[in-house]
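Quick look at what Swiss-Prot lists:
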ACT_SITE  Glu80  active site
ACT_SITE  Asp108  active site
ACT_SITE  Lys134  active site
MUTAGEN   Lys134 to Ala  Complete loss of shutoff activity
Amino acid sequence: MEDFVRQCFNPMIVELAEKAMKEYGEDPKIETNKFAAICTHLEVCFMYSDFHFIDERGESIIVESGDPNALLKHRFEIIEGRDRIMAWTVVNSICNTTGVEKPKFLPDLYDYKENRFIEIGVTRREVHIYYLEKANKIKSEKTHIHIFSFTGEEMATKADYTLDEESRARIKTRLFTIRQEMASRSLWDSFVSPKEAKRQLKKNLRLQELCASLPTKVSHRTSPALKTLEPM
């Protein structure tokens with residue numbers, strides 16, 4: 001699964017997911033299903049925001065090619081993917097500027113057109129079950145919830161889907177592609193089934209313990225290939 005994640009997702013998304021997991025003391029090499037889930041969620045958040053701007057009249061517009069006009073403002077503020085301190089700083093700044101109620105939990109996005117925070121969900125289960133779980137956790141009518149599934153289903157607060165149909169279709173297509181790619185590598189079943197995922201996690205832990213017991217020769221040189229991946 002780890003190899004699939006690194007091949008399937010943009011390196012920036014992979015790096016953000018790794019940082020997020022390490023912030024909570026989790027290892028992407030062991031909890032590979034969680035690694036894949038975080039990368040998927042991050043990509044959906046970025047796709048949700050892509051190409052959406054607000055013009056000088058306050059209207060929402062889509063700009064898909066070239067540099068957007070200087071007068072245009074990004075419609076969505078992306079909160080997901082930031083470290084917790086920076087994320088809360090952004091949330092507090094938005095609340096102070098707009099007067100919206102501060103959420104109890106970190107949301108994923110802020111919509112400057114509708115003036116509301118958005119919680120994005122990506123589920124391998126039934127969308128309505130995951131939606132209810134999110135709603136029960138957040139317990140706030142002010143935070144908008146939008147759930148996507150790998151089967152093309154979606155559910156949103158008051159059936160308000162925020163984005164146009166084409167933008168949502170792009171997200172659904174990407175999720176379906178991820179599912180197909182996982183299935184072709186025999187990874188989908190363990191990604192969906194908690195029982196199978198637990199078995200895979202134990203296998204990863206055993207492999208790590210085995211590798212740790214082997215004698216190793218440490219090299220302090222950085223390969224040319226790895227140098228290209230180092231942050232600037």
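Quick reminder: no glycine exception, Cβ is built from N, Cα and C everywhere.
Shown here: features listed in Swiss-Prot, placed on the structure.
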| residue | record | DSSP class |
| --- | --- | --- |
| Glu80 | active site | coil |
| Asp108 | active site | coil |
| Lys134 | mutagenesis position | helix |
_Roughly how many Å lie between the Cα atoms of Lys134 (mutagenesis position) and Glu80 (active site), rounded to a whole value?_
16
